[in-house]
Amino acid sequence: MSRGAGALQRRTTTYLISLTLVKLESVPPPPPSPSAAAVGAPGARGSEPRDPGSPRGAEEPGKKRHERLFHRQDALWISTSSAGAGGAEPPALSPAPASPARPVSPAPGRRLSLWAAPPGPPLSGGLSPDSKPGGAPSSSRRPLLSSPSWGGPEPEGRTGGGVPGSSSPHPGTGSRRLKVAPPPPAPKPFKTVTTSGAKAGGGKGAGSRLSWPESEGKPRVKGSKSTAGTGASAVAAGGGGSAAVTTSGGVGAGAGARGKLSPRKGKSKTLDNSDLHPGPSAGSPPLTVPAIPVPATSVTAASTQPLGPAPPITLEPPAPGLKRGREGGRASTRDRKMLKFISGIFTKSTGGPPGPGPLPGPQGLSSSSGSRELLGAELRASPKAVVNSQEWTLSRSIPELRLGVLGDVRSGKSSLIHRFLTGSYQVLEKPESEQYKKEMLVDGQTHLVLIREEAGAPDAKFSGWADAVIFVFSLEDESSFQAVSHLHGQLISLRGEGRGGLALALVGTQDRISASSPRVVGDARARALCTDMKRCSYYETCATYGLNVDRVFQEVAQKVVTLRKQQQLLAACKSLPSSPSHSAASTPVAGQASNGGHTSDYSSSLPSSPNVGHRELRAEAAAVAGLSTPGSLHRAAKRRTSLFANRRGSDSEKRSLDSRGETTGSGRAIPIKQSFLLKRSGNSLNKEWKKKYVTLSSNGFLLYHPSINDYIHSTHGKEMDLLRTTVKVPGKRPPRAISAFGPSASINGLVKDMSTVQMGEGPEASTPMPSPSPSPSSLQLPTDQTSKHLLKPDRNLARALSTDCTPSGDLSPLSREPPPSPMVKKQRRKKLSTPSKTEGSAVQAEAKRKMWKLKSFGSLRNIYKAEENFEFLIVSSTGQTWHFEAASFEERDAWVQAIESQILASLQCCESSKVKLRTDSQSEAVAIQAIRNAKGNSTCVDCGAPNPTWASLNLGALICIECSGIHRNLGTHLSRVRSLDLDDWPRELTLVLTAIGNDTANRVWESDTRGRAKPTRDSSREERESWIRAKYEQLLFLAPLGTTEEPLGRQLWAAVEAQDVAAVLLLLAHARHGPLDTSVEDPQLRSPLHLAAELAHVVITQLLLWYGADVAARDAQGRTALFYARQAGSQLCADILLQHGCPGEGGSTATTPSAATTPSITATPSPRRRSSAASLGRVDTTIALV
């Protein structure tokens, strides 16, 4: 075996060197003919075929077994043995002159045949460089197909000869193909090619070059072309003729005339140059091709050219002998590597990714992997909408926006989504739920929008998943409009009212509106529903031509991003390190006391450090859960001087009290920070410090109460809006200010140990100064650093030096004096002012300060007491100040930081004019466009000028700029003029103008002109003014009332009850002639305003108030219209009534469930502000002024 291995290695080297110079050819045994007999070949004794049933390993004695140089299922057999008993030594590999090509005419009855090399004696002929086509080699050699399979033109001189039935094992780039072409002289249209899975000569068949191992198959996919699958034998079909192909363990295709399958012309791509030899296909023996067995479910076929019509392909299970032939014919690793190297010389793989491809053509066969390729190609060609993608489960680096779409089947939501995703319109009514995704750019950042279209009602999973929900209905379908209201109710019931962060949008689709199906849902009804849904925007879209489609999704995504930022800001405010509210949030309110209700003093309610006691607070909160009597807290009045000095309470008492204070206040705004502080007003005459329970709420308000009991019961409390305030610390520079004198050696401006402060420069500056004890008999106070800096002429510099600067020796002539006390003492009760210029020196100022301290504290002992002052101020925009003092500077800094955070949050929630213009420009444009779209609003109501830009609110009409000046002269009781472009348009004003319009207004105010000519756009101002005054002031053209004799009050009640806006406007116009008797025979003595508020009709409510309805009118139970508006759940009606000075609801609202659940408007200010002007101008009776 070792000698055979040496011969193998040597033969390999020789073969590689002569690879480019030698052309190897295999010639099948020719039919018995005189011409064939003349061309003999040595080794004819080995030409007898072996018995097909004889095993491969059963070799005759004296014959050495052949060893293969290469094996790749179709490798060429090369003898590596020396001459034995039955064989001759193969000749050396030397080039031979090519003989002229000669056509071969096989016998009609003979069929083209290919068989593997038998294990007989070695070939005596060896590897001939150029065997003649008509030669008769020994039958012990395995003939190879030499028919050209590349489809290109054949080389010159090779058109007539060749080996019968030869074919290239490399028909295409990355694929394997067997092609049987008819001979050029007389092709036959139909032939039968039969392939078997094993060698005919034995049960352990050798490998064939027409089938490659699975691990080495490298098919490619390029464009519409596909390549052969792994382990599959493909037979390509040409353009003319066809053939039935039967394969075992592979898939074949019909074969016909030769087609162009490769761009490489005249070049050999096989080991033996057999692809350059044409061969006949008629009368040839059957082809026997060993193939790798593959499952029937994973059969693939490939072709580099579309196939013509062909009969169906028959798949057969692999023969048993094929598997044994594969297993017995495996080559070594070295042989396989060598074969890969040789194959790479003649074939050049494409750059496509490896993978099986589907079979093109009419056969339509594809494997599971081929189906995946087809699916992948279809998805790549489709738009960005992908259904059931893994994007719903995998994490991404870009943020997500989860958007849900709800609506009826006929709402048009599927067409809306399809238009947004693809940009094209398609009538879709999907009865099942779908999922989509698309990338969007929001605030300059890419977001992945996950769209979930729900076919039915939302469930709990959907309500928790969605960041925004779009409710879609069709403007021509009443049922879809009603379904939206039910869907919204179900969503709110699942998600809850209190859970914020959900952006809502209501969309009315115009896709189905036509002459046969007109619009049935008016704009006023849709906007009223949008108002009831709260924090909802209304849009009208048309997916047919894309009106507002992209805008809906863009604005909803923008709203989601804005809400997320606000939630993050609030979460940051709530997670302040100094607020212990989250540590004891689960403690019940009922169990709040401290050892029978006794507390020592103020110091017992404050932790000594904001970082201590969070873990212990949770344990102590459980300890006090069973105690009661919350009203007994702080009953005893304590001396102010002992609040911070005497700490008689234990740590457990302090923590339990602190935990109680943090858990109170259920049912109101979320408290961010709360504790006891000292408070005094800076503007009142009473300068005495009082202990208050101070609470900082998440809505931007600071509340303080005399006791915790008052806070629990919401009595005797004051609050201030932090939007209009700022917080300051006395003697401390503003944040971000950089000191010009270097870093401070003190802690928050207070030097703890003077012995460690460097009092000068140079070598002696590093020596600690001694600290002599204070002398009680002397009135000379210690020259502390605060007093020295405050005595400087520049007050700002003094403030900076007192807090942020390290004192140096040259700042003051007194700076080098040794301090008599180791502790620096700050003033506590009175702010020091800058000394006047008339004062002689700083010593006089110091003497005054000492005398004031002596008078205030009563003794010199208290002057040198180590007592610290931790004060901060809240200053309003009106100049009012509130002084608060904490127990430590850590607590003070925590309060200052929390208040600054809330001020920032309030300012960010409050929209300035520019921000409002940018964010609300599109929504305002929609409102203005809706006003312009009202009937008759394209021209001026008085002169007919086109495109009016001004409006009269109480008339409900649009006017031009020339007529607007005349309307202003009439007075606001007749005409309230507003610009469409320059003024803001609240929701209620937009509803009024869209509900009336110029057409309705002229039918009321200009019904009978009495032959008078109406002015035109070219009329003079005098003509316009005369017409306008006659029309609105003198009521000359007013439409008459009906023939009914009912009082105007009853007619107005009936019109309000019928919600007839035009009739209400006409009756209100006639009521100007005299007082309007609104008394009706109503058992509850309600007025039309009560009825309008009960019906939640915003337009009629606004018109009644403009035309003089009594906003303070009460019914039999003493309830005003505000009660009915809140009972109906109409926030807009309630806002309108409050703007016109409507008093409280009146009566008892506890018996009305809807009124009890309706949020109060005046009790707790809303944390969200629509505009800065509205926030600064609001009036609240609970705001503290002192």
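Numbers here mean position along the shown chain, with the first residue as 1.
Here the Cβ of each residue, glycine as well, is placed from N, Cα and C on the backbone.
One mutagenesis experiment catalogued in Swiss-Prot, Pro187 to Leu, is accompanied by this note: Abolishes interactions with HOMER1C and NF2.
Across the domain 'GLD' (396-572), the prediction's mean pLDDT works out to 88. Summarising the annotation, Swiss-Prot assigns domain 'GLD' to 396-572 and lists sequence analysis as the type of evidence.
Around Ala455 (GTP binding site), the same-chain residues six or more apart in sequence whose CB sits under 8 Å from its CB are Val409, Lys430, Pro431, Glu432, Ser433, listed in sequence order. The GTP binding site annotation in Swiss-Prot covers 407-414, 451-455, 509-512 and is backed by sequence analysis.
When secondary structure is read from DSSP and collapsed to three states, Ser414 (mutagenesis position) falls in the helix class. When Cβ atoms from all protein chains are considered, those within 10 Å of Ser414 (mutagenesis position) total 22, not counting its own. Quoted from Swiss-Prot, the note on mutagenesis experiment Ser414 to Asn is: Fails to activate PI3 kinase.
According to Swiss-Prot, the domain 'PH' annotation covers 670-904, on the basis of sequence analysis.
Quoted from Swiss-Prot for the published mutagenesis Lys679 to Asn: Abolishes phospholipid binding and nuclear localization; when associated with N-687. In the three-state DSSP classification, Lys679 (mutagenesis position) falls within a strand. Around the Cβ of Lys679 (mutagenesis position), the same chain contributes Trp689, Lys690, Lys691, Lys692, Val694, Tyr704, Trp882, His883, Phe884, Glu885, each under 8 angstroms and 6 or more positions distant in sequence.
In sequence order, Arg680 make up the list of same-chain residues 6 or more apart from Lys687 (mutagenesis position) whose Cβ falls under 8 Å from its Cβ. Listed in Swiss-Prot as a mutagenesis experiment, Lys687 to Asn is described as follows: Abolishes phospholipid binding and nuclear localization; when associated with N-679.
For 925-1045, the entry in Swiss-Prot reads domain 'Arf-GAP', with the evidence type sequence analysis.
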Spatial neighbours, same chain, of Asp511 (GTP binding site) - Cβ under 8 Å, 6+ residues apart:
Gly412, Ser415, Tyr425, Val427, Ser474, Cys542, Ala543, Thr544
For the binding-site residues listed here (Arg410, Lys413, Arg452), tell me which residue's CB has the most neighbouring CB atoms inside 10 Å.
Lys413
Taking just the CA atoms, what is the gap between Arg452 (GTP binding site) and Ser414 (mutagenesis position) in Å?
11
Run through the Cβ atoms and count how many others sit within 10 Å of the one on Gly407 (GTP binding site).
25
Distance between Gly407 (GTP binding site) and Ser414 (mutagenesis position) at the Cα atoms, whole Å?
9
With DSSP as the reference, give the number of residues of the domain 'Arf-GAP' (925-1045) in helix, strand and coil.
49 helix, 11 strand, 61 coil
